[in-house]
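What Swiss-Prot records for this protein:
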- Pro20 to Leu: In tgd4-1; accumulation of trigalactosyldiacylglycerol (TGDG) in leaves and slightly pale green phenotype (MUTAGEN)
- Lys114 to Ala: No effect on phosphatidic acid binding (MUTAGEN)
- Lys116 to Ala: No effect on phosphatidic acid binding (MUTAGEN)
- Arg120 to Ala: No effect on phosphatidic acid binding (MUTAGEN)
- Ser128 to Ala: 40% decreased phosphatidic acid binding (MUTAGEN)
- Arg129 to Ala: 40% decreased phosphatidic acid binding (MUTAGEN)
- Lys135 to Ala: 40% decreased phosphatidic acid binding (MUTAGEN)
Amino acid sequence: MNRMRWVGEGDIWDLDMSTPVTLEGTARAVPDDPLPLGLSRGTRLSRPKQVEFFHRFMASPLIPSFSPIRPNTGDGGGGGFSLQRVLTLPFSNNWLVSLLGQFDVQRFVTEIDKTKAFGRGSSSTVASRLNTIGKHLKDKSLYALGFCSEFLLSPDDTLLLSYDAYKGDLDKNPRAKAIFNHEFPLHNLTAEAVWPGLFVDKHGEYWDVPLSMAIDLASLPAESGPSYHLCLHHNSGSPKKLHSDTMEVPPPSLLPGLSLKSAVSYRTNMDLWRGTTPKLETCKPYDVFLSSPHVAVSGIIGSVMTAAFGENSIRSKFENDSEGVGGFSLHFPSVNSGFMADALGRASLTAQYGNFQKFFFDLTRFHARLDFPHGLRFLTGATSVAQDLLNSRQPSLEAFQKICPEVLVSLQQQIVGPFSFKVESGIEIDLRNGANPVTVDKTVFAIEYALQVLLSAKAVVSYSPKQNEFMVELRFFET
């Protein structure tokens with residue numbers, strides 16, 4: 001219903017993370033200082049629309065997923081393998097209603113195995129076993145239902161309303177969301193209310209916030225030039241770790257309160273090499289955005305200012321700041337508020353071989369990204385190292401640690417035709433850990449199927465070993 005806009009891989013603002021934990025299929029990054037902002041992401045199809053696409057155009061009547069946890073399962077948070085199916089009702093060209101159903105296959109099999117009819121050495125008849133299966137299929141705790149209504153209010157305005165219920169109970173611990181999006185010629189305006197809001201922190205842990213509301217005004221991603229974000233975020237209620245009975249300390253930014261973030265950045269690109277071999281005229285590339293061999297570098301510099309009012313005041317983040325992470329900061333205890341400003345930077349390298357047109361091995365793509373999210377820490381560390389070297393002194397490990405970037409690398413290789421394999425991983429550098437200063441974290445493996453007829457779209461089957469999650473999804477205009 002709404003036109004797609006391309007999300008560039010070099011854009012500095014974080015995207016929502018895909019996750020099968022909920023029916024909606026996404027989790028927002030926990031806001032931090034300076035990044036993530038908390039509401040900054042690319043346009044994507046809603047989960048019901050993705051599932052409907054697989055049903056209609058890819059001959060997939062059931063969509064599988066796996067997650068070790070599920071909301072409100074009532075069995076200690078256990079998840080497992082599940083299947084999804086959607087029913088859509090297009091009432092008009094401007095109004096689409098969908099009902100997304102999810103069946104917990106793993107729990108169903110587990111419950112069946114516990115019954116006497118399927119026990120070891122059982123002499124039950126076929127009729128008895130079928131009766132047992134039918135009885136368990138009626139167990140509403142095996143099902144989750146998601147109602148979604150999408151309105152195209154105007155060519156530039158959309159409204160999405162969703163209501164998800166688990167264990168077949170529409171009133172017990174539901175998850176609801178309302179999203180309004182307006183597209184200006186050069187900007188996107190998004191207003192969102194979620195109850196509860198699902199967030200994921202940097203350790204991969206999920207948190208529920210009883211009520212989360214946000215308004216985001218963002219300029220569209222550009223190949224080069226300035227961009228900005230204005231983000232107003234309000235939390236209400238005490239956050240709780242998903243499927244945890246213990247009272248754990250939540251990230252400060254999820255506590256009740258109001259925060260306002262203003263971020264500006266400038267991006268520049270430079271081609272080191274671009275292939276001149278003519279493309280095949282007899283066939284189209286599998287993906288138009290992956291059809292040009294090249295080697296390019298890009299850089300982003302920017303700054304973020306944050307004002308917080310309430311329990312989510314940024315004061316607690318600086319009291320425990322042992323590494324000098326925080327930038328310029330002020331705190332006003334009398335009104336329970338604070339202010340912070342910091343700089344940030346990013347450098348990236350992309351190298352691609354092949355036009356992604358031939359049937360075999362016509363695409364090899366490598367991407368490396370260095371993030372410097374705390375400009376003041378980097379500046380103080382670089383200054384300290386430079387002074388020590390000029391004075392013929394050995395720089396300290398603490399100074400070197402401050403200038404170490406956050407690293408993300410990805411490699412994509414065509415296998416056959418539109419199929420390609422992709423692996424993405426973060427690299428953490430901790431020079432103070434002499435035994436293991438470099439660790440690989442947040443690795444994700446994926447098989448991608450390029451949908452050639454849609455120019456730049458792909459069906460993605462991904463697996464995250466850290467979170468033990470498996471998911472099938474549809475993505476548009478993303479590299």
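Even glycines carry a Cβ here, placed using N, Cα and C.
For Pro20 (mutagenesis position), applying a Cβ distance below 8 Å and a minimum sequence separation of six or more within one chain yields Ser65, Phe66, Ser67, Ser82, Glu469, Phe470, Met471. Across the structure, Arg129 (mutagenesis position) and Lys135 (mutagenesis position) are spaced 10 Å apart at their Cα atoms. In this structure, Ser128 (mutagenesis position) is part of a helix by DSSP. Lys114 (mutagenesis position) sits 13 Å from Lys135 (mutagenesis position), taking the CA atoms of both as reference points. Annotated pair Lys135 (mutagenesis position) and Ser128 (mutagenesis position), C-alpha to C-alpha distance, rounded: 11 Å.
In this view, the densest Cβ surroundings among the mutagenesis positions Lys114, Lys135 belong to Lys135, judged by other Cβ atoms lying within 10 Å. Within 10 Å of the C-beta of Ser128 (mutagenesis position) there are 15 other C-beta atoms, taking all protein chains into account. Under the DSSP three-state reduction, Lys135 (mutagenesis position) is assigned to helix.
Its own atom aside, the Cβ of Arg129 (mutagenesis position) has 15 Cβ atoms within 10 angstroms in the protein chains shown.
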